[in-house]
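See below for the structure under consideration.
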Amino acid sequence: MTSHAPESGGLVTESTLGASNSSQTIENKGLTILGISGRRLAAVLIGWFFVIFDGYDLIVYGTVQSALAKEWNLSSATLGTIGSTAFFGMAIGAVFIGRLSDRVGRKAAVIGSVLILSVFTMLCAFAPNPWVFGAFRFIAGLGLGGLVPSVNAMTSDLVPRKTMSAWATVMMSGVPIGGSIAAVLALVVVPSSEEWGWRFMFLIALIPLVVGLPIAMKVIPSDKAIKADHDIREGHDEPAGFKDLLVDRYRWISIWFALATFVTLLAWYGLGTWLPRLMETAGYEFGHALMFTLALNLGAVIGSVVTAWAGDRFGPIRSGVIAAGIAGIALLLLLTYPPVTAVYVILILAGVGTHGTQILIIAAVANFYPSNLRGTALGWALGVGRIGAVVAPQLAGLLLAWNLGVNSNFIMFGTAALLSALALSVLLRLQKTYSVTHKVEIQG
């Protein structure tokens, strides 16, 4: 490379390219967190802010299910179908907007995702019937699905490789933080008004639209500047597309990443969507049911910290095997009808394991693929994997509609977590094989 960073530090701009024949890492000045500062840090933090609202939007439907069922006289099967619409949109958004972030640029993909997510989540508050509500949730899901791979790809381009796993963990910690906010807010807001209580929960989507987007437009660097900055620090990558994920070098790794994400998200999003309703069906009051949801999300926040440490020390895939195994065993323990205190502990462990495993998978994908494939690879894994998120609410509703009881759901979610551990074990084995035959550098 023949370009270098300006002496003043900060992000490279087009005017600085070609200024010198030497290549060096861009200097960071000011407050530094995990190796970045200045505009890079501001861009990454606004991305994290958006992920918090991504997490809020994922959990908010579960907190208002009972109110929707009462207002529109909905069955469990119909509630499951409506719950799946957002996840179906997420699956599509993750694949196509993830790819768009590689082709058009990170900034455009992030801002476009937030715009779609915020506008159509807000419109859910004014839905006159469940069918319009479901349509708005589907379109909002397109933005939901595109946001996480786009933000993670942008973050991976802006942070040093040595702190990439830690930053991936920070990014995804926003999901359970947002979910916790949804659970706490619902305790007060949903019972406050029979007509507008649940609707107000969706008006919160105005915050990223009104507050976040203007800041993002200012602090997220241009796509050309992000690419130039990354090329100077990490080297230039040739253009690549979906087909490159399935060539010999990446084929089985890509397939198993998608399978691992499928079963992990089936467990995580299934719980996030149905836990309040399941606990109410099991005989707990609405307030207690939401507190269980809060425990699940607080466990996921704790899991973000624990998996950051474990992923850095032992590798994301190896740590993911343990995390998913813990979640699976914990969820199956609910079949023993434990006391309330034990239920809280079990759900905290389930949050640590399910969401923590997904964070570790994202970190492994970001570490494994080159920059020109990173957004596409994240979109592939999250897009195909989110079919599990689509299936989970529908299956959970059907299991209840078939009178198979609450425990049938816990069996499904617990088994999914154990299958995630199995899939990651296969990836761990493939990693060892590929590191010999292809010299692939994937942190295990």
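Each Cβ is built from the backbone N, Cα and C atoms, and glycine gets one as well.
In sequence order, LEU117, LEU144, LEU147, VAL148, GLY174, VAL175, GLY178 make up the list of same-chain residues 6 or more apart from ASP54 (mutagenesis position) whose Cβ falls under 8 Å from its Cβ. Annotation of the published mutagenesis ASP54 to Ala in Swiss-Prot: Loss of transport activity; the original residue is retained in the structure shown.
Listed in Swiss-Prot is the mutagenesis experiment ASP54 to Glu, annotated as follows: Retains 50% of its transport activity. DSSP classifies ASP54 (mutagenesis position) as helix under the three-state reduction.
According to Swiss-Prot, the experimentally introduced change ASP57 to Ala is described as follows: Loss of transport activity. ASP57 (mutagenesis position): 31 other CB atoms within 10 A of its CB, across all protein chains.
The note that Swiss-Prot attaches to the published mutagenesis ASP57 to Glu is: Retains 50% of its transport activity.
A mutagenesis experiment is reported in Swiss-Prot for this position, ARG103 to Ala, and the note states: Loss of transport activity. Within the same chain, no residue at least six positions away from ARG103 (mutagenesis position) has a Cβ under 8 Å of its Cβ. Following the DSSP three-state reduction, the secondary structure of ARG103 (mutagenesis position) is helix.
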